[in-house]
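Going by Swiss-Prot, these are the annotated features:
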ACT_SITE  Asp72  active site, proton donor
BINDING   Val105, Ala106, Gly107, Leu108, Gly109, Arg110  phosphate binding site
BINDING   Arg110  substrate binding site
DOMAIN    8-161  domain 'Tyrosine-protein phosphatase'
MUTAGEN   Thr13 to Phe  Reduces trimerization
MUTAGEN   Asp71 to Ala  No effect on catalytic activity
MUTAGEN   Asp72 to Ala  80% loss of catalytic activity; delay in progression through G2/M
MUTAGEN   Cys104 to Ser  Abolishes enzymatic activity
MUTAGEN   Gln131 to Ala  Reduces trimerization
MUTAGEN   Cys170 to Ser  Redistributes to the nucleus in resting cells, but still locates to the mitotic spindle in dividing cells. Induces defects in cytokinesis
Amino acid sequence: MARMNRPAPVEVTYKNMRFLITHNPTNATLNKFIEELKKYGVTTIVRVCEATYDTTLVEKEGIHVLDWPFDDGAPPSNQIVDDWLSLVKIKFREEPGCCIAVHCVAGLGRAPVLVALALIEGGMKYEDAVQFIRQKRRGAFNSKQLLYLEKYRPKMRLRFKDSNGHRNNCCIQ
């Protein structure tokens, strides 16, 4: 079987959020994958595709793996969106400067969708979030995912008001 050329992992940073969008490793490429995660200070991986590797080595390195698979080319379920936004809010509040890695098979569809949702919830417009991610991850998103993101209405879960009732420009307080 021919080896697929996979895009390099890309870091997406917005306000106080840091994400690493990447493709899935295999057991054969796991050590290199772990090195890459450590280089970016990743403490949590969200795996949104079927498992292609054993998580034992990753967990031994202190990196928590969450399995939230959803169908390739499709938008995430409401439950996955809720879980994702809760994770983002908690991680960046409790571990400032940390990085959350997200991967699907190629890192072009499902993983970028979750990162785009976090950017939108953080105050970025849908079009800007798509362009911002595509500048770093060419080919990200298919037409069904773009339509989902266009219709997505932020719940303002990653924006807060200060004690005076003013919107705080900081994403998470």
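Along the chain as shown, residues are numbered 1 onward.
A Cβ is built for glycine as well, from the same backbone N, Cα and C atoms used for every other residue.
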Whole-number Å distance separating the Cα atoms of Gln131 (mutagenesis position) and Thr13 (mutagenesis position) is 13
CB neighbours within 10 A of Cys104 (mutagenesis position), counting all protein chains shown, number 24
Counting Cβ atoms within 10 Å of each Cβ, the densest environment among the recorded positions Thr13, Gly109 belongs to Gly109
As a whole number of Å, the Cα atom of Cys104 (mutagenesis position) is distant from the Cα atom of Arg110 (phosphate binding site) by 6
When each of the mutagenesis positions Asp71, Asp72 is scored by other CB atoms within 10 A, the minimum falls on Asp71
Asp71 (mutagenesis position), DSSP three-state class -> coil
All chains considered, the count of other Cβ atoms within 10 Å of the Cβ of Arg110 (phosphate binding site) is 29
